[in-house]
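**Q** I grabbed these lines from Swiss-Prot:
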type	residues	note
ACT_SITE	D145	active site
BINDING	W142, M143, N144, D145, Q161, W169, W204, T205, R268, D269, E323, D356	substrate binding site
VARIANT	R21 to L	In class 3
VARIANT	S52 to A	In class 3
VARIANT	L56 to F	In class 3
VARIANT	V210 to I	In class 2 and class 3
VARIANT	R277 to P	In class 2 and class 3
VARIANT	G334 to V	In class 2
VARIANT	D468 to N	In class 2 and class 3
VARIANT	G503 to R	In class 2
Amino acid sequence: MDTYHFLPSRDLEHASSYTPRPDSPETRHEPDPDRSKTNRRPIKIVSSVLLSTLILSFVIFLLVNPNVQQVVRKKVSKNSNGEDRNKASKSPEMLGPPSRGVSQGVSEKSFRQATAEPSYPWTNDMLSWQRTSFHFQPQENWMNDPNGPLFHMGWYHLFYQYNPDSAIWGNITWGHAISRDLINWLHLPFAMQPDQWYDINGVWTGSATVLPDGKIVMLYTGDTDDLVQVQNLAYPANLSDPLLLDWIKYPDNPVMFPPPGIGSTDFRDPTTAWIGRDGKWRITIGSKVNKTGISLMYKTTDFITYELLDNLLHAVPGTGMWECVDFYPVSVTGSNGLDTSVNGPGVKHVLKSSLDDDRHDYYALGTYDPINDKWTPDNPELDVGIGLRLDYGKYYASKTFYDQDKERRLLWGWIGETDSESADLLKGWASVQSIPRTVVFDKKTGTNILQWPVKEVESLRSRSYEIDDVELKPGSLVPLKISSAAQLDIVASFEVDEEAFKGTYEADASYNCTASEGAAGRGILGPFGILVLADDPLSELTPVYFYIAKGVDGNAKTYFCADQSRSSTASDVDKEVYGSDVPVLHGESLSMRLLVDHSIVESFAQGGRTVITSRVYPTRAIYSAARVFLFNNATGVSVTASVKAWQMASATLKPFPFDQL
């Protein structure tokens, strides 16, 4: 068994304003006051401190009372034998444990209802159809953030936030799965459970750091019995085990407490560490001061004792709480990914934050100063939280890691549900992970990254369909003869009639995807694109489309949008229009790629410059009734479209076959 010699048992140096209760168990290791003073560092940006949010005793009661946690669940997904698990209905009950809310550092789920009775009469067939076939998800229950992804001894490892008891948030445990190819997965036993005072209310989000000698360090946030967010250390019990089945929590956890000036519920989600020129490791942790989102900086040599730096890595006023911060380098000249510690000429750094206030992931490109441990955005107008988003749809708490096996940086993201919690309870599961994406610097624009599905997903492609140079006149609709449209990989390009475009002097210069009428709103130069998950009478449809706006100066701006407003006849689902503008360079065709997997549509424009993830819950356009159409709803321009589509096989997701070892 491997031992971690860099993890000696000793007192911790805590820069903390938090002190455990006097009646805490003897197993707790309280900070040494003298040592604590040594590392107390004032944060220069802090002029005033918000008091911690009041934690209601009623919430605590609900969380710990097992009787209350028994919530009606009527599961309709299939078991491993293909049998329907839904045998009988139960009368609606009041929901037990509430969703993780602002008091615990995370916003409520959208469309939360007071009872388990859905407002729409979902059938078993409808709910069963919603389960994806080639996206990662547990066999049942709730999942959220991806955690600590890494590659070890031939296996990709994914850990994730998981509730083993219900399809709603609670009792957060680290699920664990492995894969050879990032597509087909084997479920393993839980990696870590909430069983210590420092994580009894949840083993929250964390990151893995693979050291130069191959050792693995896992830092994660624990929610203590006092509902205080602290950082903890864990490591594999046996590094020679390719499955990494057993994890040891460091005996002297926590290794970091909320520092002075930081609220006890505003300190979470440590990043992967990177090593500086001084030989010390750095990590950053998201937080806030008033309405300013910040990224705290720490140094360590052994991952046990930490020095809080005077300066912040970065801060952006008005962005609120930063969580799930990610920080990594990208090459501006090469096509490979970079290890997190790489810096120097030809390198830019991506800083990404998940904003708790609006539940979106924002990123910016910039320069990292390793001497002063400061990051500066290339364009302050596109700073973190006010500029570019990783994904303009339902996508949150994303996490990258460096795949040393294939020299690429890979991105995971949590795709939550946008139906009601009561519907989630009926189907017995909630949330999936995105298809992993490669991340590279866009050398053509120099202003953004490119995200693209990993090549391994193409192994699921089967029967193909291709159509070239189809003219779409204004107002036209062309069905594509695809027999099964619930699992598709679609690549399409569009050419706008050049003469008509040049003859248009002004067209919807103030267009905005989210404030528009969606694909039904007709303009001179758009919308045009693809309808997926549509039925023949078009009573349900999900358009993904381009829309070109042109100002009086002749400059055009292209938008990429996904319209959910008519995606379902159900009333208790999200029906927003998502999207944003997408850079289109001179000579480029308009291009999109869509991954359709039942209730998920992941859409990529212009090679991944703009990405949108949609959750849709059709009631009619399901199974054999699902169709695909090309459309052009513009009033003043014809479009020529070419499409290639593949039906996608289902990925394998099953328990690891321990009985075959």
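From the backbone N, Cα and C atoms, a Cβ is placed for every residue, glycine too.
Please situate the listed features within the shown structure.
**A** Listed in sequence order, the residues of the same chain lying 6 or more apart from D145 (active site) and placing their CB within less than 8 Å of its CB are Y160, Q161, T205, C324, Y396, A397, K399, W414.
According to DSSP, Q161 (substrate binding site) sits within a strand segment. Every protein chain considered, the tally of other Cβ atoms within 10 Å of the Cβ of Q161 (substrate binding site) stands at 24.
In the three-state DSSP assignment, the secondary structure recorded for V210 (variant position) is strand. Counting only same-chain residues six or more apart in sequence, the Cβ atoms lying under 8 angstroms from the Cβ of V210 (variant position) belong to L150, H152, I216, Q404.
A coil conformation is recorded for R277 (variant position) in the three-state DSSP classification, outside any helix or strand.
Residue environment of G334 (variant position) contains 14 other Cβ atoms, counted within 10 Å of its Cβ in all protein chains.
For D468 (variant position), applying a Cβ distance below 8 Å and a minimum sequence separation of six or more within one chain yields S642.
Of all the Cβ atoms in the protein chains shown, 11 others lie within 10 Å of the Cβ of G503 (variant position).
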**Q** Validating a neighbour-count step here. Other CB atoms within 10 A of the CB of R277 (variant position): how many?
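**A** So the Cβ neighbour count for R277 (variant position) comes to 8.
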**Q** Determine, using Cα-Cα distances only, which of these variant positions is closest to W142 (substrate binding site): R277, G334, G503.
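**A** Of all the candidates listed, G334 is nearest in space.
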**Q** I want to verify one value. Collapsing DSSP to three states, which class is G503 (variant position)?
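**A** Its secondary structure by DSSP: coil.
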**Q** Of all the variant positions given, namely R277, G334, G503, which is spatially nearest to W204 (substrate binding site) at the Cα level?
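**A** Spatially nearest to W204 (substrate binding site) by Cα position is R277.
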**Q** Check E323 (substrate binding site) against DSSP and tell me helix, strand or coil, would you?
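**A** In the DSSP reduction, E323 (substrate binding site) maps to strand.
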**Q** Compared by Cα position, which of the recorded positions N144, R268, R277, E323, G334 is the closest one to G503 (variant position)?
**A** G334
